[in-house]
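*Asks:* Here the residue is the original one, while Swiss-Prot reports the published mutagenesis Asn37 to Asp with the comment Strongly reduces exonuclease activity. Here Swiss-Prot describes His41 to Arg or Asp as a published mutagenesis experiment; the accompanying note says: Strongly reduces exonuclease activity. One entry in Swiss-Prot concerns the mutagenesis experiment Asp86 to Gly. Its note says: Strongly reduces exonuclease activity. Looking at Swiss-Prot, you'll find the mutagenesis Asp206 to Ala noted as follows: Abolishes exonuclease activity in vitro. Among the sequence features in Swiss-Prot, the mutagenesis site Asp208 to Ala is noted as follows: Abolishes exonuclease activity in vitro. Swiss-Prot documents Leu592 to Pro as a published mutagenesis change and attaches the note Strongly reduces exonuclease activity; when associated with Y-710. In Swiss-Prot, a mutagenesis experiment is listed as Tyr710 to Cys, annotated with the note Strongly reduces exonuclease activity; when associated with P-592. Here Swiss-Prot describes Trp798 to Arg as a published mutagenesis experiment; the accompanying note says: Strongly reduces exonuclease activity; when associated with D-1024; F-1043 and P-1197. Swiss-Prot lists Glu1024 to Asp among its mutagenesis entries, and the accompanying note reads: Strongly reduces exonuclease activity; when associated with R-798; F-1043 and P-1197. Among the mutagenesis results in Swiss-Prot, Tyr1043 to Phe has the note: Strongly reduces exonuclease activity; when associated with R-798; D-1024 and P-1197. The residue drawn here is the original one. Record note (Swiss-Prot), mutagenesis Ser1197 to Pro: Strongly reduces exonuclease activity; when associated with R-798; D-1024 and F-1043. The unchanged residue is displayed.
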Amino acid sequence: MGIPKFFRYISERWPMILQLIEGTQIPEFDNLYLDMNSILHNCTHGNDDDVTKRLTEEEVFAKICTYIDHLFQTIKPKKIFYMAIDGVAPRAKMNQQRARRFRTAMDAEKALKKAIENGDEIPKGEPFDSNSITPGTEFMAKLTKNLQYFIHDKISNDSKWREVQIIFSGHEVPGEGEHKIMNFIRHLKSQKDFNQNTRHCIYGLDADLIMLGLSTHGPHFALLREEVTFGRRNSEKKSLEHQNFYLLHLSLLREYMELEFKEIADEMQFEYNFERILDDFILVMFVIGNDFLPNLPDLHLNKGAFPVLLQTFKEALLHTDGYINEHGKINLKRLGVWLNYLSQFELLNFEKDDIDVEWFNKQLENISLEGERKRQRVGKKLLVKQQKKLIGSIKPWLMEQLQEKLSPDLPDEEIPTLELPKDLDMKDHLEFLKEFAFDLGLFITHSKSKGSYSLKMDLDSINPDETEEEFQNRVNSIRKTIKKYQNAIIVEDKEELETEKTIYNERFERWKHEYYHDKLKFTTDSEEKVRDLAKDYVEGLQWVLYYYYRGCPSWSWYYPHHYAPRISDLAKGLDQDIEFDLSKPFTPFQQLMAVLPERSKNLIPPAFRPLMYDEQSPIHDFYPAEVQLDKNGKTADWEAVVLISFVDEKRLIEAMQPYLRKLSPEEKTRNQFGKDLIYSFNPQVDNLYKSPLGGIFSDIEHNHCVEKEYITIPLDSSEIRYGLLPNAKLGAEMLAGFPTLLSLPFTSSLEYNETMVFQQPSKQQSMVLQITDIYKTNNVTLEDFSKRHLNKVIYTRWPYLRESKLVSLTDGKTIYEYQESNDKKKFGFITKPAETQDKKLFNSLKNSMLRMYAKQKAVKIGPMEAIATVFPVTGLVRDSDGGYIKTFSPTPDYYPLQLVVESVVNEDERYKERGPIPIEEEFPLNSKVIFLGDYAYGGETTIDGYSSDRRLKITVEKKFLDSEPTIGKERLQMDHQAVKYYPSYIVSKNMHLHPLFLSKITSKFMITDATGKHINVGIPVKFEARHQKVLGYARRNPRGWEYSNLTLNLLKEYRQTFPDFFFRLSKVGNDIPVLEDLFPDTSTKDAMNLLDGIKQWLKYVSSKFIAVSLESDSLTKTSIAAVEDHIMKYAANIEGHERKQLAKVPREAVLNPRSSFALLRSQKFDLGDRVVYIQDSGKVPIFSKGTVVGYTTLSSSLSIQVLFDHEIVAGNNFGGRLRTNRGLGLDASFLLNITNRQFIYHSKASKKALEKKKQSNNRNNNTKTAHKTPSKQQSEEKLRKERAHDLLNFIKKDTNEKNSESVDNKSMGSQKDSKPAKKVLLKRPAQKSSENVQVDLANFEKAPLDNPTVAGSIFNAVANQYSDGIGSNLNIPTPPHPMNVVGGPIPGANDVADVGLPYNIPPGFMTHPNGLHPLHPHQMPYPNMNGMSIPPPAPHGFGQPISFPPPPPMTNVSDQGSRIVVNEKESQDLKKFINGKQHSNGSTIGGETKNSRKGEIKPSSGTNSTECQSPKSQSNAADRDNKKDEST
């Protein structure tokens, strides 16, 4: 089955089955199952197409362990954790494995040859062969040992792993991983005490898992997988902590599917049972192909196979006497009914594919299916002459009977009857007469005694209470039906139709003949071969169905053909009795020899290798050097049929037998079968567990894990429990967190909705849901609803219901909200009229919600009369009494009222408030907690006992060192000095670029090339619509975008490298320009060559760009290396710790790791902060300390990049930025910030000490203030104002633009804050004067942040981190030119500055203190901090038609001598002046304004920077245009 296509198709047809995992907003699961080969694929196939990047086995093992732990921490299973690696597969699967591995080896060899031809540097040593992921290889044996070590480590050290049952099925246990999982679930389900509402989650990438999950009939079942993207693949792979994961909920899939079949429920001839329909659907889907059988011809998902299968299956259900799938056994007779309907699809394909289609349509239109469809579209019938004549004789009689209503109580002999002519050949016309009579409300009677047929009025079909109007409508309908028959297409006689049918059938047989001849090398003349082929395929359907429902029926059976029979021939294989011989699986080495190509011979034992390459080998023909591929109607290369021979089992075993004695003892062990293993925690066990990888993993000094064999007894088919078990909860009664459509009423229909689930609108039908507004139906007013639910919990985010607190309700005219106040009169429910802004927000939300629900979810919510504002629940926090209360997000969500659910059947236990629990239960004796006191904030603490029922006795550990290392903060300051940011209007002014052009060229600037394709020729450093930036190149604060000196250099490089193109691009308007219009005098070839050079240059420029959210930031690569170097020395010199015992400690002075998630998520972090990991579960040992080197927002959570003091098993090197594996990205809720101590608890003693310190500081401040005289303050203020006016007048005189307008002090607003004025330094032109002019910035108007959220806090942290300081040189050396970019290397290219991360460090900036070698860019965890060098110029390939002046030199801020301090309050005229200069100083040439003076750039100082701003009209227009470009 085409995995991505099937997943995409069902996701677009049933749009809401996918749920993005966001923190804890997913259901709880009892059991988690891992199809481990999906993980192996992700961890080893990351760079399949790039032979220049290689992974060592040690790196692969570490990545696999990290991936497993990440999935465990994501789902957090409560009972069972089952890991299954593919063992030896059944022969039915082995043929597919053989084809795939031969194809993989061929592709790898081609990729290597291509890289060598391109001159790419190939790493030394053998590359990792992905074919080693096959049972029996050395790699798999090592993997098993490493995974066993990993399990022992996690159970010994991780509390969460100890609480569940761990079962591991390695490669030495026969069977595919996914089917081992299904066998395990079958055993669970068949136990008498099995809970039918067990919550299952399977991780895996195979689409077959969807069918396997459905076959269990478990409603609480979900599939976990990574985010799927379609279209062009991104070369940069996300790090694990930034990888999005989705849950595909089978509960919703089941409900959507039931909507598909509800239309036939009342028409079926037997009892409707959705669970049985589901079983039949699974069988039906086998014919589009799977791992064991090829798809039936022309049945391709991307060519409309799915709706065909559904529709033909529905038709078959209406015309058969029961279900096809009888608990895993196929009812072949009923299967034949469905195949008969499916054959109509084949006839349609034949009619489309016939060579002479035009002749076919004209000559055979009367009997072809396509001709019948055309007649149906225009309402035409096809009749022979005699049939039309017969209608003419019936019509007068019928019209006479319809002159008046007939009584429904007429005796039978009085019912109007018309005897048909006796000479009528009823054999030829009986079927036609039946259809005609049914359409006209008649029925046919036959008198055997008279030998005649008659038409009789069907009075039973007439409503006995029919009104006169209804009678007339019936008469008119009959008249129209007769007219349709009389206007039919007429054929002379039946012989003519028979002749056409004969021609049709002959051409159809010829069409099938060509298929069998081309694909299977025999023809339809070989009737026996066609029948054998059909029997093999039907046998295969039964094998697969047994495999799904009962387990492997035969290890040796396989389908011995590469292609399937034609659908119409499949019925020839139904007449058989199907039995299977169980046999036994291949040994691991037999499978290796059966599936591996000769190119992978190093993966098998040396003794067997000659059998592959020796020409005298009896099985040499099993290993061809090349294999043919046949796409067979598919579009993707990987879907092609690999035409490789099938392995003869007998020949293979006989050839290997003589070499078995040459195997080493280790190889003999690898060739044996093993057992599943079960692991458990036993505190009494305490021993040493040796590490299989001493250089990567350390020994487990205190191993508390017990390992045993896990043995299950195979089930007989009679012991298996099929279908949905009794008392399983469905629909609105499902367990908390599991989604259901049925919590709201709706109607459904299939529509071409262009649903946008992925990146493009769907071309297929989607199930569209029309919501019924129950509140409107029940006449519930907004006031009634508000009084009942305001400030209380309701449920939103349907169908994924989540608890939320209703805070307000509005219809756009009136707002209903809850008011809290100490005044009882003002407390409670209130109403107020909506203001203008409220009305705008309401209309905006209304329009966006209608559009979003309709297009993304295929939900039509109807008229939106009210919108609910809610705060979603985030968790529980402990109050001062020890009880737990709900916490809600401070960020509001908005939902249409009709999608709000008032209550649910099963509440989520995770969010139930509870009172205080006994202190000894909350803090068990000897348990570990975190100390929050001033003495050792974040220190490891042990519970020793209880002073009272509310106070603790504890022992706190504190390191001997007095303070935490500050290297992170020190390096942060250095980074701030290296990279300076400038507001967009300053960059625009300095580079003489229009603001709108600057905005587009630094984001997405689309042009149309000669082929009509849209090409982005912008440097993508900012993404307004996506709320993202490129780290180190751009940032956004509340007042607009700012660019770093690195971006300025790129823009200059762009203009210098492609001056003519840059100039012409700067002159276009808002429309997307066409390349030919930009260069009308240039040949298309030369213009396209130029564009190719630009594309290569831009690709090189942006190859290491890291797009992150606006709230993200990181230290540079050099600084991270310096922090690591310092921390390694620091950690090595820590000399022990001291312990202090404390008594009468209140609960709030300690933090319980198991219940602190919601509290810790509210923390703020900054670069350089010291943190401590405080969870007793996860990837890091509890109480591990580290330094924050980066952070980014992930959806609604905050991910912190931490460089830990010690190496950790699950750690990484941040993509090469670290020398050791001590880096990791973690959710903020796992960490406690010990630099910014936000939860510190002060005892009475510490409070007194703190108060004394404050008093001392106040006295010092008062002393300093007393020395200042008011007169001096006034004189300084006067001087600042005078200098500001001098500066403004000076600039005006300098440009000959005299303007007497006074400075408007009020235009910038006033600053009521009492904080000292911010200072910004500007430099006056040296040739005029060196006098410093000082202007106060106290009255700068701050733009408030929109949301008081964690993201907003981090935004502040990012924006404020660049403090005022010395600027850096803007001229950064150019790195060497890549070999594949037009233009070649340039002189002096080796003089490159040290590569920083994620940007270059300018000359003079301090590099690594120990003189480490330059760090090369690598792939790394998000945000990726790769070195980003400025690329070299590339010639455009043809002459420059217009002279282009060189750009003006940039001001070197670092060389500024005297500095000008600008008063922002006095600078509004300066802003107006700059704006006027931008627009009125004449036309521009090549992006440079005529008559303009060379500009200077002043660095920005973060969010609160005080540089002048261009008028809002310019910046807003630029941002709007940029946003529009991004959405194009």
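Every residue, even glycine, has its Cβ placed from backbone N, Cα and C.
Let's see these features in context: how buried, what's close, how far.
*Replies:* Reduced to three states, the DSSP call for Asn37 (mutagenesis position) is helix.
Sequence-distant contacts of His41 (mutagenesis position), defined as residues of its own chain at least six apart whose C-beta falls under 8 angstroms from its C-beta, comprise Ile133, Leu205.
Within 10 Å of the C-beta atom of Asp86 (mutagenesis position) sit 26 other C-beta atoms, taking all shown protein chains into account.
A coil conformation is recorded for Asp206 (mutagenesis position) in the three-state DSSP classification, outside any helix or strand.
Remark: Leu592 (mutagenesis position) has Thr134, Pro135, Gly136, Thr137, Leu603, Ile604, Phe608 as non-local neighbours, by Cβ distance under 8 Å and separation of at least 6 in sequence.
All protein chains included, Tyr710 (mutagenesis position) registers 18 other Cβ atoms within 10 Å of its own Cβ.
With a 10 A radius on its CB, Trp798 (mutagenesis position) counts 22 other CB atoms from all the protein chains.
Counting every protein chain shown, the number of other Cβ atoms lying within 10 Å of the Cβ of Tyr1043 (mutagenesis position) is 27.
Its Cβ placed at the centre, Ser1197 (mutagenesis position) has 16 other Cβ atoms within 10 Å.
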*Asks:* Could you tell me which three-state DSSP class Leu592 (mutagenesis position) falls into?
*Replies:* helix
*Asks:* With Asp206 (mutagenesis position) as the reference Cα, tell me which of the mutagenesis positions Asp86, Glu1024, Tyr1043 is the closest one.
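*Replies:* In terms of Cα distance, Asp206 (mutagenesis position) lies closest to Asp86.
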*Asks:* Quick one: of the mutagenesis positions Asp86, Tyr710, Glu1024, Tyr1043, Ser1197, which has its CA closest to the CA of Trp798 (mutagenesis position)?
*Replies:* Ser1197
*Asks:* Measuring Cα to Cα, how far is Ser1197 (mutagenesis position) from Glu1024 (mutagenesis position) in Å?
*Replies:* 20
*Asks:* Near Asp86 (mutagenesis position) in space, meaning Cα within 10 angstroms, which of the mutagenesis positions do we find among Asp208, Tyr710, Glu1024, Tyr1043?
*Replies:* none
*Asks:* Please tell me which one of the mutagenesis positions listed here (Asn37, Asp208, Tyr710) sits closest to Tyr1043 (mutagenesis position), measuring Cα to Cα?
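*Replies:* Among Asn37, Asp208, Tyr710, Asn37.
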*Asks:* Return one of helix, strand or coil for Ser1197 (mutagenesis position), based on DSSP.
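*Replies:* Note: Ser1197 (mutagenesis position) is in a strand by DSSP.
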*Asks:* Checking the contact step here: among the mutagenesis positions Asp208, Tyr710, Glu1024, which have a Cα within 10 Å of the Cα of Asn37 (mutagenesis position)?
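*Replies:* Matched mutagenesis positions: none.
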*Asks:* Neighbour count, 10 Å Cβ-Cβ cut-off, for Asp206 (mutagenesis position): what number do you get?
*Replies:* 23
*Asks:* Give me the Cα-Cα distance between Tyr710 (mutagenesis position) and Asp208 (mutagenesis position), rounded to a whole Å.
*Replies:* 26
*Asks:* CB neighbours of Asn37 (mutagenesis position) within 10 A?
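*Replies:* The answer is 19.
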